[in-house]
Structure formats: C-alpha cells, structure tokens
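Notes for the one structure printed next.
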Amino acid sequence: MALVEDNNAVAVSFSEEQEALVLKSWAILKKDSANIALRFFLKIFEVAPSASQMFSFLRNSDVPLEKNPKLKTHAMSVFVMTCEAAAQLRKAGKVTVRDTTLKRLGATHLKYGVGDAHFEVVKFALLDTIKEEVPADMWSPAMKSAWSEAYDHLVAAIKQEMKPAE
C-alpha cells in the first residue's frame with residue numbers, strides 16, 4: 001500500500017492498471033449488486049458464524065439470514081460503499097467516503113469491538129465473492145491485488161476514526 005504524505009492528508013498511490021481492473025469488475029458487479037452484496041455477507045457468516053451476533057438486527061431474529069430485509073439493506077450499503085470507494089481511489093487519491101460517514105463507521109466499529117481479525121474475514125469474503133461473480137477469465141492475481149489494496153485503504157481510513165470519545 002503506497003501512501004504519500006501531503007501536509008496532514010494521506011494521499012494514496014493506486015496505479016492506472018489497478019484502477020482499470022477495479023472499474024472493469026465493478027461495472028459487472030453493480031448490475032446485480034443487491035444479490036451479490038447479500039452473498040458477500042452470507043459468506044462472512046459462513047466463515048465466521050459468530051459475526052452475526054455483532055449486528056443488533058440479527059440477534060434473536062427468527063428470520064433466515066438470506067431473507068432478513070435489514071441484512072439485505074446493510075449488505076447492499078457496505079458492498080456498494082466499498083466498491084465505490086475502490087473505484088474512486090486513483091482519481092481522488094484517497095478514500096472518498098464522506099468524513100461524517102467515516103467518523104460514524106469508526107465509532108460504530110469501535111463500539112462493537114471490531115478488530116483486525118474481523119476486517120480480515122470481511123476482506124476474504126469480499127475477494128472471494130468478487131472472484132465468484134466476475135467471469136472466470138477476468139479474475140487474476142492482479143485483480144485480486146487491486147481489490148485487496150483498495151479494501152486495505154478503506155479499512156485504514158475507518159481505523160483512523162476508531163478512537164474512543166474523549
């Protein structure tokens with residue numbers, strides 16, 4: 001992950017090739033983003049079943065995960081934000097989620113005790129989902145690397161906001 005310091009802002013170096021790979025795959029993914037987003041979250045819970053307990057709307061719910069409307073909405077929001085942030089990374093030179101959103105994400109992730117292991121599970125699920133959803137001849141080590149780096153930048157931006165209230 002290449003970072004370039006500029007005053008107090010941290011600029012991201014994301015290559016033209018990486019951007020092209022992310023944009024090409026995102027163009028395919030966003031056509032069915034609601035269903036893909038749900039599969040992404042179901043994969044998270046498959047890898048880490050206890051993760052579902054981190055979501056208040058899933059605790060004590062009798063609704064199957066794949067039919068839970070709140071999970072569908074949340075999954076869509078997370079998936080689209082992650083993919084859009086990745087798609088804008090090179091052009092913007094930084095993660096382009098609004099500051100208020102980053103602050104809220106940081107506070108929420110801190111409140112629920114989200115740690116590095118959780119972010120790694122989500123990263124695994126994201127990369128695996130993208131691999132499954134793009135045409136087989138499109139997926140490559142370079143595409144995996146591009147998405148991985150983009151995700152790492154988003155997580156770094158969220159972690160910067162994961163500070164206890166003073």
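Positions of Cβ are set from backbone N, Cα and C atoms, glycine also.
Where a substitution is noted, the model still shows the residue that was there originally.
Confidence over the domain 'Globin' (13-163), given as mean pLDDT on the 0 to 100 scale, stands at 88. Summarising the annotation, Swiss-Prot assigns domain 'Globin' to 13-163.
Within the same chain, residues at least 6 positions away in sequence whose Cβ sits under 8 Å from that of V47 (mutagenesis position) are V121, F124, A125. V47 to N appears in Swiss-Prot as a mutagenesis experiment; the accompanying note says: Prevents subunit association, but has little effect on ligand binding.
The mutagenesis experiment S50 to A is recorded by Swiss-Prot, whose note states: Prevents subunit association, but has little effect on ligand binding. S50 (mutagenesis position) falls within a helical segment according to DSSP. Of all the Cβ atoms in the protein chains shown, 7 others lie within 10 Å of the Cβ of S50 (mutagenesis position).
What Swiss-Prot records for S56, K70, H74, R104, T108, H109 is heme b binding site. DSSP assigns R104 (heme b binding site) to a helical segment in the three-state reduction. All chains included, 14 other C-beta atoms sit within 10 angstroms of the C-beta of R104 (heme b binding site).
Among the mutagenesis results in Swiss-Prot, H74 to L has the note: Increases 1000 times the dissociation constant of O(2). The residue drawn here is the original one. Residues near H74 (mutagenesis position) in space but far in sequence (CB under 8 A, at least 6 apart, same chain), listed by position: F41, F55, F57. In the three-state DSSP scheme, H74 (mutagenesis position) falls into the helix class.
In Swiss-Prot, the entry for mutagenesis E120 to V states: Prevents subunit association, but has little effect on ligand binding. The structure shown retains the original residue. Taken residue by residue with DSSP, E120 (mutagenesis position) is part of a helix. Residue density at E120 (mutagenesis position): 13 other Cβ atoms are found within 10 A of its Cβ, drawing on all protein chains shown.
In the structure shown, the C-beta of H109 has more C-beta neighbours within 10 angstroms than that of any other entry among the binding-site residues K70, H109.
Calculated from their C-alpha atoms, the gap between S50 (mutagenesis position) and K70 (heme b binding site) amounts to 18 Å. If you count neighbouring Cβ atoms within 10 Å for each of the binding-site residues S56, T108, the highest count belongs to T108.
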